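Record features (Swiss-Prot):
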VARIANT   C45 to S  In strain: Wpg6, Wpg8 and Wpg12
VARIANT   G54 to D  In strain: Zim10
VARIANT   A239 to S  In strain: fs(3)Neo61, Wpg1, Wpg10, Wpg16, Wpg2, Wpg3, Zim10, Zim18, Zim32 and Zim35
VARIANT   F243 to Y  In strain: Wpg4
VARIANT   P394 to R  In strain: Zim10
Amino acid sequence: MLNARDVCPEGNDDQQLDHNFKQMEEHLALMVEGNENEDPRKATCEYEDTNEDGATCTSGVLSEIQENFGRLRLCDVTAPLLEFHGLDCLQQIQKRSRHFAFDGSPAKKSRSGGVLVTGPKQKQLQKENVWNRKSKGSASADNIEKLPITIEKLHMIGLHGDCLEHNAVLRLMNLFRSLHDHLTADLGFSRQNSMPSDYLFDMPVKSTMPKSLNVRYQLQVLCTKVERFLVQQRRTLEANRHFDFEKYDECDKLLKGFASYLDNFKLLLKPKMRNRNGNSGSNADKFHTQRMERLLIGLRDWIKAAHLSVHVFNWEMDLEHRYSGAMTESHKSLNERAILLSGAELRAAEARGISAEDLFIAQRYKLGGPIYCVLEQHEFLSALIANPETYFPPSVVAICGPQKLGAVSMEQPSASEEEFEETEEVPSSPPRHTGRVPRFRS
């Protein structure tokens, strides 16, 4: 292929191009005339082989043209660029193939009867073109994966806002579900805490979200549940009012703000907010739905803040005021006892050496085994004797415990009581007569 850079002015390009084409036409005409004036013995052939000879002569002319074009050089270096597809050029550009078809379809026949590029060469070039397309596609896909996600790309795949559901009604249902789960599972608030305990054997039903797409009904159920939760927090707060009024005042302000925020939902209970298959009908319904979504997101934060503040205040008052002195002393004694037991076990784990007296007794009376065993388990046996209730159940401790001397049986009467009964004094007043005294009538 002849490639030259176009560096001449625009005014001379057309003239130079016409001049080059004229030279090429003259040269081609001379070559064709030279082939026609050859020896007729070389050009004549039999009738049965006319098609093959015509194709051979044509292919010979084309091959000669191709060789001449390879040796052709223009006179002007500044001539415009010319490209000949299918020739042995330095840079081959992608072209349309007529002798290769995809998916096994038959190839089209050329009109000229001969081709500038052979069949295997065309197949090879087209395979290279297909491979180049695939490599370019994979490279572009890698570049797309490296690009950051933008809002426009999210809108193209149907995600709006901060990756929420596009349908406003479905977003509201997800918020209702999360609030019900938060109140029931995380905060432990359900119908079991709000129902009276008159029916002990009637198990409470788990408070779940209603199975309905009616937004107004869902909001009414949630408001009732949140109001009960607010009453429970108020009851817990009022029980600790006399302990610390400053902390009580802080929690009280928070609960009052929570109650005033909950009043905003009562205004949304007035409109019907109808929807058909999850789609709001009018613009007013869409506005109320968006406002309810914002309020529900804020309601979740109010619930968490109120529960956390009241729970911490109640826990602190329990530690400071509700635990009596006896409970505190018992807790301290248990800790001290556990520390002593752990220290005794650590000392028991340490290896002890045998003294000279113990060694003499073991050798003289052949008691080496028992003495060594006692030395190894000395600390453990000491802890066992000092605190048997730690290692044995109460029934075993009662059996093995020391018998109290001078125990008095309450069933047998004592001698002092018998003496008191014998020396009992006679009352000074006469006994009372229960008989009836007759009266005389006058």
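The backbone N, Cα and C atoms fix where each Cβ goes, and this holds for glycine too.
Don't look for the substitutions in this one, it keeps the originals.
Remember, predicted model here, so these are calculated numbers, not experimental data.
The Cβ neighbour count for F243 (variant position), using a 10 Å radius and every protein chain shown, is 16. Of all the variant positions listed (A239, P394), P394 has the fewest other CB atoms within 10 A of its CB. Annotated pair F243 (variant position) and P394 (variant position), C-alpha to C-alpha distance, rounded: 41 Å. Across the fold, the C-alpha of P394 (variant position) and the C-alpha of A239 (variant position) stand 39 Å from each other. Mapped onto three states, the DSSP output places F243 (variant position) in coil.
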